[in-house]
Amino acid sequence: MQNYKYDKAIVPESKNGGSPALNNNPRRSGSKRVLLICLDLFCLFMAGLPFLIIETSTIKPYHRGFYCNDESIKYPLKTGETINDAVLCAVGIVIAILAIITGEFYRIYYLKKSRSTIQNPYVAALYKQVGCFLFGCAISQSFTDIAKVSIGRLRPHFLSVCNPDFSQINCSEGYIQNYRCRGDDSKVQEARKSFFSGHASFSMYTMLYLVLYLQARFTWRGARLLRPLLQFTLIMMAFYTGLSRVSDHKHHPSDVLAGFAQGALVACCIVFFVSDLFKTKTTLSLPAPAIRKEILSPVDIIDRNNHHNMM
């Protein structure tokens, strides 16, 4: 009986899960890899395009009115900030990227775990994880700026910056829409961008993303409480950043809460639906060859039994 090997039945082009062009033509495979990288960069650019347009153009926020007796917008303007934009970006981005670099290098060097079309495992790991993180940053900032210019909520220090001429305003009308600000126009436009807090959304996104990254990559069991301590510290940093905006008279408490919710939502969506941090690795296995059993008729079975009995 002929010994049939299942491996011979596999079409050569289907081995290694690819076509002959990908398996035997490295030039075409390399061009496809470059095309995919360019597509990823294009998607990253498009995700951050609303943020870039709003920040670099003269788009003005929605012109919202106010009530003369609204105490929530009568706070004085503070000259300094507890956490300015430079510190926020430096801490949020630098800490997250350094943690990702450390985690991926440890994972590849010590655990020998890396699967990617990019040949260098270190470059491949950083490309995937840092790319996903920056993609989420772009989405979060675009969401924030779109909300700011669309809603135009007045900051707590709006009247201090606007300095309207109340002698020309009839407060008995209730909601005042027709008014003119005598303050600096750039500061007035910035004072119309209260909802929602960009500091709260950005800090929550970066820190929660890092918390989830530690949950997926920090596998050392030596210190049971070390990982929860690090995660708690990161979340508290995000909370402090958002709450400082209330004490600085930059945002209302509801602005900060909305920013926290938006940053957390984007972080969870990026981690669970875009990145592969919590995705189980599945391998495609070919089915085992079927075992052919010899089928005998009842007469052949009787003859075979008689043959054994005679022996």
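Placed from the backbone N, Cα and C atoms, the Cβ positions cover glycine too.
If you look for the noted substitutions, you won't find them, since the model keeps the original residues.
TYR106 to Ala appears in Swiss-Prot as a mutagenesis experiment; the accompanying note says: No effect on basolateral localization in polarized cells. Classification of TYR106 (mutagenesis position) by DSSP places it within a helix.
Around the Cβ of TYR109 (mutagenesis position), the same chain contributes no residue under 8 angstroms that is 6 or more positions distant in sequence. As a published mutagenesis entry, TYR109 to Ala appears in Swiss-Prot alongside the note: Loss of basolateral localization in polarized cells.
Around the Cβ of TYR110 (mutagenesis position), the same chain contributes no residue under 8 angstroms that is 6 or more positions distant in sequence. According to Swiss-Prot, the mutagenesis experiment TYR110 to Ala carries the following note: Loss of basolateral localization in polarized cells.
Annotation of the published mutagenesis ASP184 to Glu in Swiss-Prot: Loss of binding to integrin. Loss of function in integrin-mediated cell-cell interaction; the original residue is retained in the structure shown. Under the DSSP three-state reduction, ASP184 (mutagenesis position) is assigned to coil, being neither helix nor strand. In the shown protein chains, 13 other C-beta atoms lie within 10 A of the C-beta of ASP184 (mutagenesis position).
DSSP classifies HIS199 (active site, proton donors) as helix under the three-state reduction. Around the Cβ of HIS199 (active site, proton donors), the number of neighbouring Cβ atoms within 10 Å comes to 29. As annotated by Swiss-Prot, active site, proton donors applies to HIS199, with the evidence given as similarity to another entry.
Annotation comment: Swiss-Prot describes HIS251 as active site, nucleophile. The Cβ of HIS251 (active site, nucleophile) lies under 8 Å from the Cβ of ARG155, PRO156, SER194, PHE196, SER197, HIS199, ALA200, ARG245, GLY259, each on the same chain and at least six residues away in sequence.
There are 14 other Cβ atoms within 10 Å of the Cβ belonging to TYR106 (mutagenesis position).
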